[in-house]
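As written in Swiss-Prot, here are the features:
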- Ser13, Glu32, Arg42, Ile43, Arg44, Ala45, Gly46, Val47, Gln102, Asp286, Leu299, Asn300: FAD binding site (BINDING)
- Tyr201, Ser212, Gln213, Arg214, Tyr222, Pro293: substrate binding site (BINDING)
- Arg33 to Glu: Slight decrease of affinity for p-OHB and strong decrease of affinity for NADPH (MUTAGEN)
- Tyr38 to Glu: Slight decrease of affinity for p-OHB and strong decrease of affinity for NADPH (MUTAGEN)
- Cys116 to Ser: Slight decrease of affinity for NADPH and p-OHB are observed (MUTAGEN)
- Phe161 to Ala: Decrease of affinity for NADPH (MUTAGEN)
- His162 to Arg: No significant changes in affinity for p-OHB are observed. However, the affinity for NADPH decreases slightly (MUTAGEN)
- Arg166 to Ser: Loses the ability to bind NADPH (MUTAGEN)
- Arg166 to Lys: Loses the ability to bind NADPH (MUTAGEN)
Amino acid sequence: MKTQVAIIGAGPSGLLLGQLLHKAGIDNVILERQTPDYVLGRIRAGVLEQGMVDLLREAGVDRRMARDGLVHEGVEIAFAGQRRRIDLKRLSGGKTVTVYGQTEVTRDLMEAREACGATTVYQAAEVRLHDLQGERPYVTFERDGERLRLDCDYIAGCDGFHGISRQSIPAERLKVFERVYPFGWLGLLADTPPVSHELIYANHPRGFALCSQRSATRSRYYVQVPLTEKVEDWSDERFWTELKARLPAEVAEKLVTGPSLEKSIAPLRSFVVEPMQHGRLFLAGDAAHIVPPTGAKGLNLAASDVSTLYRLLLKAYREGRGELLERYSAICLRRIWKAERFSWWMTSVLHRFPDTDAFSQRIQQTELEYYLGSEAGLATIAENYVGLPYEEIE
């Protein structure tokens, strides 16, 4: 097999890159370890920045998102008996976010890829990357017991935190930055109307809570829990009781409860690896960085990586400017670190940390009061929440 760009991973970042490249006439093949149903079964993020919405539109996969996505012009933070709304649209110069589940984004991209006849190899086992620093890299993998080879010009590693792509870079070439948080999020998905038409983030003495949504009829709620908690110890009733205890009384009264479709506990971490490229291999999304979900940045950072890599590959193929690809990591990391900072900050001011003393607790409350009581502070949160601009590729 031969292609121009080999893409490892058929999650949203790999599929989005493949769709953009296909529209530009650049041949690509995606290799995915799992089945399509497994990929679609992952319950993930649902808040899309303006930049990602624009990129999906550019890729021609925005029809269902435009119809079913919920445009949010604000977000609310509750703390110390107060509720503060952040007017995202006004404070960011007209930008908004769109609530549209990652599963739906993935389904739209899968259907678009199938419709255009581009190649995706599912259940590709034992994937290995070779000759990354040479001019002719290639990928080997097994399918139905047969060992196959895929020759290519470039490889995009879009296979997530545990994927083979980052592992294919010599460890001594990479610098790892990491922070693991001492709690997780217990999330519940239910076919109940959302308690609010905008997201509510709550800082409460019992711990953080978030009221989110996937659609006008499907809600997603989270509560902060210790890492020692097990999801099987949480009945639906226990979850709803705990969630109500952490929300403002008037919100808790309106909360519609119901049976859970899914419950899971996700640990929180911040993680960045530098550089994000090695020879002709380029890492994108979770393969290179993880953010705690508090800032809704994980999927959106993957999209900005994909946008950067796509535009650099266009320059390489259309203008013969392959040397620009050497800038990929530096361009991506400038935006990534700002999103990492925002996600860390949101996590720090909204969660209750074990062993926090009275002074630190009062500082946390004052930090929220200052930012949410100041036009400049509100604008800073809004600018980051809707997403910082993508860097232009000259």
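Yeah, the Cβs are placed from backbone N, Cα and C, and that goes for glycine too.
Mapped onto this structure are the features recorded in Swiss-Prot.
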residue	record	DSSP (3 states)
Arg44	FAD binding site	coil
Gln102	FAD binding site	helix
Cys116	mutagenesis position	helix
Tyr201	substrate binding site	strand
Ser212	substrate binding site	strand
Pro293	substrate binding site	helix
Leu299	FAD binding site	helix
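Gln213 (substrate binding site) sits 22 Å from Tyr38 (mutagenesis position), taking the C-alpha atoms as the reference points. Residues Tyr201, Ser212, Gln213, Arg214, Tyr222, Pro293, recorded as contacting substrate, have a largest CA-CA distance of 16 Å.
When Cα-Cα distances from Gly46 (FAD binding site) are compared across the recorded positions Tyr38, Cys116, Arg214, the shortest belongs to Arg214. Long-range C-beta contacts of Leu299 (FAD binding site), restricted to its own chain and to partners at least six residues apart, with a cutoff below 8 Å, comprise Pro12, Arg44, Ala45, Leu48, Met52, Gln102, Val105. Between the CA atoms of Pro293 (substrate binding site) and Phe161 (mutagenesis position) there is a gap of 15 Å. Around the Cβ of Arg166 (mutagenesis position), the number of neighbouring Cβ atoms within 10 Å comes to 22.
A 10 Å cutoff on Cβ-Cβ distances gives Arg44 (FAD binding site) a total of 15 other Cβ atoms nearby, all chains included.
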